[in-house]
Amino acid sequence: MKRKMLKRLLTSAFACMFIANGLITTTVRAVGPKTGEENQVLVPNLNPTPENLEVVGDGFKITSSINLVGEEEADENAVNALREFLTANNIEINSENDPNSTTLIIGEVDDDIPELDEALNGTTAENLKEEGYALVSNDGKIAIEGKDGDGTFYGVQTFKQLVKESNIPEVNITDYPTVSARGIVEGFYGTPWTHQDRLDQIKFYGENKLNTYIYAPKDDPYHREKWREPYPESEMQRMQELINASAENKVDFVFGISPGIDIRFDGDAGEEDFNHLITKAESLYDMGVRSFAIYWDDIQDKSAAKHAQVLNRFNEEFVKAKGDVKPLITVPTEYDTGAMVSNGQPRAYTRIFAETVDPSIEVMWTGPGVVTNEIPLSDAQLISGIYNRNMAVWWNYPVTDYFKGKLALGPMHGLDKGLNQYVDFFTVNPMEHAELSKISIHTAADYSWNMDNYDYDKAWNRAIDMLYGDLAEDMKVFANHSTRMDNKTWAKSGREDAPELRAKMDELWNKLSSKEDASALIEELYGEFARMEEACNNLKANLPEVALEECSRQLDELITLAQGDKASLDMIVAQLNEDTEAYESAKEIAQNKLNTALSSFAVISEKVAQSFIQEALSFDLTLINPRTVKITASSEETSGENAPASFASDGDMNTFWHSKWSSPAHEGPHHLTLELDNVYEINKVKYAPRQDSKNGRITGYKVSVSLDGENFTEVKTGTLEDNAAIKFIEFDSVDAKYVRLDVTDSVSDQANGRGKFATAAEVNVHGKLKENAEVTGSVSLEALEEVQVGENLEVGVGIDELVNAEAFAYDFTLNYDENAFEYVEAISDDGVFVNAKKIEDGKVRVLVSSLTGEPLPAKEVLAKVVLRAEAKAEGSNLSVTNSSVGDGEGLVHEIAGTEKTVNIIEGTSPEIVVNPVRDFKASEINKKNVTVTWTEPETTEGLEGYILYKDGKKVAEIGKDETSYTFKKLNRHTIYNFKIAAKYSNGEVSSKESLTLRTAR
């Protein structure tokens, strides 16, 4: 189409567009009557995100009455939704055309409405997928064209979201769904939704372009236990209201029935039960239902062939016979990959069912597990291949029937954005809390409509902004702590709770363990905890009653935890100030708040706000930083689950070490050995049991210590209580570099399993660095024994061994014969920073420090000093002197140096002929990047690499083995000049080859 409005946008002095917080700001004009007054209006957040949206003008204000064209031809439900919106916004419809009024034209592709084609100005929904639409607002006119009636209805929903206080930006939208069926399966166990909940939900689905509502409540007896019986008259009236509301909102009302609990398959009884199915379906069909589902989930019977045969017969005798019924939907008895597949092959039930069930029937599946973290593309490909069709997803989030104390308030998360290759039907199972389920459902609408552009974080923020208005920021604080569902056994799903806050907490513990200044971070956390309490109190005071009823207990829980978190910070500050009285007072408050939280039905922020209190209660400034401890075990489980020994000293209570239980199992004796980074005076070992299971919990122990890792001395034996609480094993102070915990007894969740296994979430040591412990170490020096005159010699400097100190910096002086060598440069090794300076002829001082803030490793080469051989010499001496190490306490320790001899011999260097590169060209050009390629120069003797230039400026030097390079972060549709030159070892650079081109539009 012609982009005359885009041209105007680019050339007008008044046009201004920028992106901020997901909103597009444009300068807007009032239309019809021109007043010359300009206002700012926002192209607001739209849900779902449109496939294509272009701002094509300045925008305008809709007049108080409009001309409506096409209402007689357009989809009735779309027109009704439009009229309802106009009435709610006090916009009247003119009885006769008024040229000074805004004009809105509405219709479908196959309607004969000339005004619609004119207003669309070449944009059309004709070539879009089903349910697609085009929307153009321009020059005081608004045009909405649907590919079909559903598309027109969805165009109206987008129009409703665009209009704010009668202002509408000038936009050009073409939009269509990624997935054909998008919606909800009301399939949770527990308190069913009320009738009003369902009506409200159905309207919400239509507004967010969700087109499927599967009615399958587990607690509706006529869906499951009484599936043979017809609904009573009172229930039929209720069902009719739901069916009608669904039709009005372009939602397929899918009636689900679960006969598997006691259906009979064979003989007269089987025929009777099949007829019950038909009769039940007929009654719903007569009420307007055109979509049906027969479920075999959560039953004991695994008669795969019979299940499929019932479906096939129903499909032939009812679905296809009717002619206007959508494809039948089913859930097999095995409905997750773990149940369906073994060693990459389908299990017997799944194989038989897949081979038998008719290809036209939609088969639902929940992903790798019943409730799971993700659906990777490989998993969808596997199941789609087994069933030889696109699958239908029943995603068990935000459902909470397996963990009722917690609310699932997060976005769709862990779903591959290419899932539509194998899935064309996507539904989510909501919570029994209908109102709060809308947050996740809102993001599900975005994911399933525009999968490729889905961003879970943006979708989540947008959902809360659109649903909660002035309370949105408070709701984000609350919901951020309630996104992760984890019942600590078989079910885990959703984005982690408050990940940014958890990272700050972890940073605090690291700083405290490393004796770093944490005052700024502590103040920041005080602010976070105060904001949590404030947000929850605001929500309690201002949330609508229907939402507050669903979350009041969790709001109280987060308030309690926030207060406990603040008390936990008070404990830490008191420890730092050595104020015992303040510490004990804060500890009592923190413990009481934790006890209150743990005794509550409500659950929230278990690994963040709750865990922080637990961590603070067990924190001790004498704790030796777990991340500096090397830990080994008698055995570790890394096959059956990820539970290595290192997890027992990672500072994370949610990971754990487990002795090897997969075949061949290691059934004892069990022990853990901790190697400390220095010699410490220790007096306490902390044992934190695994939190999610008692299996392997240590109840008997022996603690031994050693200075050399070979000769151990026992310091304490005893027993521990059989519970999940953190335990401390205290003893008289003793010097130790190694600590071993031997397991003398442990519990099991298996009969006769006592002592077989051992586990630990954390095993930590408390103590203080041994005063006056001698720090020793030795320097390493690496270099070739022979070098030719004129060549460079790389001299590697590092540390062979360091004892009783953590190194954060090294200081070396490299000595060389100034008559034989000339200093060239110093080169950093990975993860370190090197600063080198020639302090006098024959001496280079080399400073090495950590780039990451972590201790430097003991490595033979930490830095390389490059010397150029200038004259022949036999046995020229290289030495490292004045060597020292800076530790984590800011102390400096001297360490022993070393030396080495090198022979410098005469050499005959081959003649170097400098030539330019050949065949310099662009192999790929797009909007932001250009990739160039070339052939090496005709002569390569002495070739060291290549220098690349952009618009006359050097941008990169690369090695001689490279023959391509990508210039990145370019501007679109812009002319650039690229050049390349070859660099040789004699210091010469070839002539430059040049390339001029324009990036893509």
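For all residues, glycine too, the Cβ spot is worked out from N, Cα and C.
Heads up, this one's the original sequence, none of the swaps are in it.
What Swiss-Prot annotates here:
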- 180-452: domain 'GH84' (DOMAIN)
- Gly187, Lys218, Asp297, Tyr335, Trp394, Trp395, Asn396, Asp401, Asn429: protein binding site (BINDING)
- Asp297 to Ala: 99% decrease in activity for 4MU-NAG (MUTAGEN)
- Asp298 to Asn: 99% decrease in activity for 4MU-NAG (MUTAGEN)
- Asp298: active site, proton donor (ACT_SITE)
- Tyr335 to Phe: Strongly decreases affinity for 4MU-NAG. 99% decrease in activity for 4MU-NAG (MUTAGEN)
- Asn390 to Ala: No change in activity for 4MU-NAG (MUTAGEN)
- Asn396 to Ala: Strongly decreases affinity for 4MU-NAG. 99% decrease in activity for 4MU-NAG (MUTAGEN)
- Asp401 to Ala: Strongly decreases affinity for 4MU-NAG. 99% decrease in activity for 4MU-NAG (MUTAGEN)
- Trp490 to Ala: Strongly decreases affinity for 4MU-NAG. 97% decrease in activity for 4MU-NAG (MUTAGEN)
- 916-1001: domain 'Fibronectin type-III' (DOMAIN)
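On the structure: features taken from Swiss-Prot.
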residue	record	Cβ within 10 Å
Gly187	protein binding site	27
Asp297	mutagenesis position	19
Asp298	mutagenesis position	16
Tyr335	mutagenesis position	21
Asn390	mutagenesis position	17
Trp394	protein binding site	26
Asn396	mutagenesis position	26
Asp401	mutagenesis position	17
Asn429	protein binding site	22
Trp490	mutagenesis position	11
Between Trp394 (protein binding site) and Asp297 (mutagenesis position), the C-alpha gap once rounded to whole angstrom: 12
Candidate nearest Asn390 (mutagenesis position) in space, where candidates are the recorded positions Tyr335, Asp401, Asn429, Trp490 and distance is Cα-Cα: Tyr335
When distances run from the Cα of Asp298 (mutagenesis position) to each of the recorded positions Gly187, Tyr335, Asn396, the nearest one: Tyr335
Protein site span - longest C-alpha distance across Gly187, Lys218, Asp297, Tyr335, Trp394, Trp395, Asn396, Asp401, Asn429, in Å: 18
Residues of the domain 'Fibronectin type-III' (916-1001) by DSSP state, where helix covers H, G and I: 0 helix, 50 strand, 36 coil
From Tyr335, Asp401, Asn429, Trp490: recorded positions whose CA lies within 10 A of Asp297 (mutagenesis position): Tyr335
PLDDT averaged over the residues of the domain 'GH84' (180-452): 96
Rounded distance in angstrom between the Cα atoms of Trp490 (mutagenesis position) and Asn429 (protein binding site): 17
Spatial neighbour of Asn429 (protein binding site) that is closest, considering only the mutagenesis positions Tyr335, Asn396, Asp401 and their CA atoms: Asn396
Nearest-integer angstrom distance between the alpha carbons (Cα) of Asn396 (mutagenesis position) and Gly187 (protein binding site): 9
